[in-house]
Every structure is written in C-alpha cells, then in structure tokens.
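J.: When I checked Swiss-Prot for this same protein, it listed these features:
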| type | residues | note |
| --- | --- | --- |
| BINDING | Ser61, Gln62, Arg112, Met119 | 1,2-diacyl-sn-glycero-3-phospho-L-serine binding site |
| BINDING | Phe115, Gly117, Asn120 | Ca(2+) binding site |
| DOMAIN | 20-125 | domain 'Ig-like V-type' |
| MUTAGEN | Trp53 to Ala | Greatly decreases phosphatidylserine binding |
| MUTAGEN | Gln62 to Ala | No effect on phagocytic activity |
| MUTAGEN | Arg112 to Ala | Abolishes phagocytic activity |
| MUTAGEN | Tyr256 to Phe | Abolishes phosphorylation, disrupts interaction with PIK3R1 and PIK3R2, no LGALS9-mediated disruption of interaction with BAG6; when associated with F-263 |
| MUTAGEN | Tyr263 to Phe | Abolishes phosphorylation, disrupts interaction with PIK3R1 and PIK3R2, no LGALS9-mediated disruption of interaction with BAG6; when associated with F-256 |
Amino acid sequence: MFSGLTLNCVLLLLQLLLARSLENAYVFEVGKNAYLPCSYTLSTPGALVPMCWGKGFCPWSQCTNELLRTDERNVTYQKSSRYQLKGDLNKGDVSLIIKNVTLDDHGTYCCRIQFPGLMNDKKLELKLDIKAAKVTPAQTAHGDSTTASPRTLTTERNGSETQTLVTLHNNNGTKISTWADEIKDSGETIRTAIHIGVGVSAGLTLALIIGVLILKWYSCKKKKLSSLSLITLANLPPGGLANAGAVRIRSEENIYTIEENVYEVENSNEYYCYVNSQQPS
C-alpha cells in the first residue's frame, strides 16, 4: 500500500512538472494570417468548455498575457480584432487566427481548455515564428527574371534593430550587389577614420609632452646657472671687487706707459743720426 501511494505521488509530481505539452512550431510570413490549431473532444454533445488564449507559456491557471477568452459558447474577451476564433465552437474547435502578423508576433502561445475539476485543464503550447516576406521576381529589360532571397540582419545601434537583407540573382547566376556591400564599405571607412584620428591625437599628445619636458629642462638649467653666479659673488672677500677694479686700472696705465716709451726711443734715434751727419769727412 505504501509503495502504491509513493507511485501515485511520483506520477502526480511528474504531471505537475511535465504538464506542458511539446511545443509545435508554426512559421508564417510578415503580413499573412497566422493559424494556431487547438481543439478538444466534447464528453457529450453540447457540453462546451471555457477556454483562453494567451501569449507566453501556460501558467498554473488561466492564461498569461491573455489575448482571447470564451465561456461555454461565446467570446467574452478579445484583446484586439486581430485575434479571432474561426473554428466551430460547438464541435470544440477553438483554433486561433492572428491577422496581418508582424515580427513582434513571434513567440510562444498557450491554448488552455478549462475542464472541470482540479488539475484537469488541457494545455497546449505552440511556437509561432515570423519570417520576412519574399520579394517577387522582377522582369529585366532583356527578359531575364531576377529572384530575390531575403535574409534577416540584426544590428545593434542604440538597441536591437532587425532589417531585411535582399540578395538578387539573375538567370545567368550573376549576383547583384545590394546595400550590404555599402554597409560593409562604410563600416571599413569609419574604422579607418577612427584609427587615423587616434594616431594623430596620440602623435600630437606625444609632441606636446616632449615640448613641455624641454621647456621645463631649460627653465631648470637657467635657474641653476643663476644660482651658481649668485653663490660665486657671495663667496668673494670684502675687498675682492675693489682689488679687481684696481688691477684693471693698473693694467690700462701700463699699456699707456709702454706706448710712450716706444715713442721716445724712436725720437732719440732720429736725433743721433742727425748729429753724425754734421761731422766732416
């Protein structure tokens, strides 16, 4: 008996943990109407059951982010006219139609059939994927048809942004360039400009630093020479300046005396020669 009770507890726990059914993925193009099937079997004819549709995983009760709700026979809540039930409610068909889908409609949807009793609800989770619309073939001037295959390109610039990239091919297999090449070229140009700007800024900064260091070194050297001159003058004896001036004056007088002596010697020689010339032969 104890083992049977344990087995029942384990089964109940598994039911609680694995109550969600496997997700079924449905893919639709942008602008189309999406169809998400959901139905249940009536226990007896006319025994309809309330249900709800929500966006997100099925919670423990009701529907998260409720989109549509019914009682036994009628729709009692509808978030938008885009969400409609097109099946036969009297036969248990509660499939959801989403009109004119966009990329924001992708995600998981919950269909909850609220059968009477505890833990008796039927929960069905369906995954909706939205892809970009295909571009129709265009006829060229020479009669060659051109096909386009769209791809989704995600870029991050002040947030997440999704764009459609179209690559064109003609019958000859020639690829027609699209704006993807322009984006690539512009990106390389921007990176090159950034690198050049960083290099120029670094060079100017280095030159400025070197100039400041040179000016600082020159200023320090000039101050050092001025300090040495002041120290030399301060170490001279009290009469040193006067003695230096006197020595300079005496040197100038000696120069004048030497010049006068030379002049007198030249005059005496001339006189001697003149006297000798007066003697008889």
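Backbone N, Cα and C atoms are what each Cβ position is placed from, and that goes for glycine too.
No noted substitution is present; original residues retained.
Help me picture where these features are in the structure shown.
T.: Around Arg112 (mutagenesis position), a 10 Å sphere centred on its CB holds 25 further CB atoms from the protein chains shown.
On its own chain, Asn120 (Ca(2+) binding site) has no residue at least 6 apart in sequence with a Cβ closer than 8 Å to its own Cβ. According to DSSP, Asn120 (Ca(2+) binding site) sits in a coil region rather than a helix or strand.
In the domain 'Ig-like V-type' (20-125), the DSSP tally of helix, strand and coil residues is 6 helix, 42 strand, 58 coil.
Under a cutoff of 8 A between CB atoms, and with a sequence separation of 6+ in the same chain, the neighbours of Gln62 (mutagenesis position) are Cys52, Gly54, Arg112.
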J.: What are the other residues, in sequence order, whose C-beta lies within 8 angstroms of the center of the C-beta atoms of Ser61, Gln62, Arg112, Met119 at the 1,2-diacyl-sn-glycero-3-phospho-L-serine site?
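T.: Everything else in range on the chain: Cys58, Pro59, Trp60, Cys63, Gln114, Asp121, Lys123.
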J.: Determine, for the Ca(2+) site, the additional residues of the same chain whose CB lies within 8 Å of the mean position of the CB atoms of Phe115, Gly117, Asn120; present them in sequence order.
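T.: Here the non-site neighbours turn out to be Gln114, Pro116, Leu118, Met119, Asp121.
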J.: Rounded to the nearest angstrom, how far is the Cα of Phe115 (Ca(2+) binding site) from the Cα of Ser61 (1,2-diacyl-sn-glycero-3-phospho-L-serine binding site)?
T.: 12
J.: Tell me, if you would, which residue among Phe115, Met119 (binding-site residues) has the fewest other CB atoms within 10 Å in the structure shown?
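T.: Relative to the other binding-site residues in Phe115, Met119, Met119 has the fewest Cβ atoms within 10 Å.
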